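Take a look at the structure below.
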Amino acid sequence: MSKKPTTKKEVQTTGHSWDGIEELNTPLPRWWLWTFYATIVWGVAYSIAMPAWPIFASGATPGILGSSTRADVEKDIAKFAEMNKAVEDKLVATDLTAIAADPELVTYTRNAGAAVFRTWCAQCHGAGAGGNTGFPSLLDGDWLHGGSIETIYTNIKHGIRDPLDPDTLPVANMPAHLTDELLEPAQIDDVVQYVLKISGQPADEARATAGQQVFADNCVSCHGEDAKGMVEMGAPNLTDGIWLYGGDANTITTTIQLGRGGVMPSWSWAADGAKPRLSEAQIRAVASYVHSLGGGQ
């Protein structure tokens, strides 16, 4: 009886064999192979039609279709700027103290000011404006330099101790009493106890009494005789329990020893020919927004 012929195509092997097990050389399905070729063609076509290959001088090849997401974004920004132009012109022309009486400006500054704050201010002052160590809360009404809308506007526009803006608020730094040899270490320890006492914290009574005299001789010119601070000097109230850098003994000691001198950047200053970080309308919007948070005076 003859063997029945078969038309089944034998699958080739790679020639490798191990313990009777051979490695097959099965070709890829045709549909998969043609899909692979199609992706190559698509990739080449896309790189010709659209921006694709990096170029040091101009960023990337432009593509023959001239598509640019950056240009699209710029068009959208220009469109919305044109939409808001009328209300922004009105905002710039309105006295700062009159903004709160204009419903249209109130609505605009609450929304636009919040957007500016989230973009430029939240990194330091927090998303909810509650502040961080070294960056004041804008909610509590405790203002080192004043909380009127005019003052808030000026501080945003020109900054505080910003060395680049000649119109910045030139308030004095907290001196480094140990580094500059203004006080002896024992005197610093005494005045720390006095500050703890007047801020309602546990303190060494004997050292606090000695520290009161040190305070009177060295600190009242900025913090005032009642230790409640002076806006003109940018000196904080030491009796209310609100602390910019911390109110524990170690932090107060560090502050007195090494001093403090935080910088609020100027948001209107720009180098020659450069564009300011914030426009006049944006500064007014965020100033009005901050003033409305509950801490404004």
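Glycine residues also receive a Cβ, built from the backbone N, Cα and C atoms like all the rest.
Here the original residues are kept at every noted site.
Look at CYS121 (heme c 1 binding site): DSSP puts it in a helix. All protein chains considered, the CB of CYS121 (heme c 1 binding site) has 21 other CB atoms within 10 Å. The heme c 1 binding site annotation in Swiss-Prot covers CYS121, CYS124, HIS125, MET264, and the record cites similarity to another entry as its basis.
The Cβ of CYS219 (heme c 2 binding site) lies under 8 Å from the Cβ of VAL191, ALA227, each of these being in the same chain and 6 or more residues away along the sequence. Swiss-Prot lists MET174, CYS219, CYS222, HIS223 with the feature heme c 2 binding site.
Mean pLDDT of the predicted structure over the domain 'Cytochrome c 1' (108-199): 94. Positions annotated as domain 'Cytochrome c 1' by Swiss-Prot, on the basis of sequence analysis: 108-199.
For 206-294, the entry in Swiss-Prot reads domain 'Cytochrome c 2'. Residues of the domain 'Cytochrome c 2' (206-294) grouped by DSSP class, helix first, strand second and coil last, total 42 helix, 4 strand, 43 coil.
While the structure shown retains the original residue, Swiss-Prot records the natural variant ALA57 to Pro with this note: In strain: MT1131. With a 10 A radius on its CB, ALA57 (variant position) counts 4 other CB atoms from all the protein chains.
The Cβ neighbour count for GLY66 (variant position), using a 10 Å radius over every protein chain in view, is 10. While the structure shown retains the original residue, Swiss-Prot records the natural variant GLY66 to Arg with this note: In strain: MT1131.
According to Swiss-Prot, the natural variant LEU96 to Val carries the annotation: In strain: MT1131. Note: LEU96 (variant position) has non-local neighbours ILE149, GLU150, TYR153, ARG284, ALA287, SER288, i.e. same-chain residues 6+ apart with C-beta under 8 A of its own C-beta. LEU96 (variant position) falls within a helix when secondary structure is assigned with DSSP.
In this structure, the binding-site residues CYS124, MET174, CYS222, MET264 were compared by how many other Cβ atoms lie within 10 Å of their Cβ, and the smallest count belongs to CYS124. Within 10 Å of the C-beta atom of HIS223 (heme c 2 binding site) sit 21 other C-beta atoms, taking all shown protein chains into account. DSSP gives MET174 (heme c 2 binding site) a strand state.
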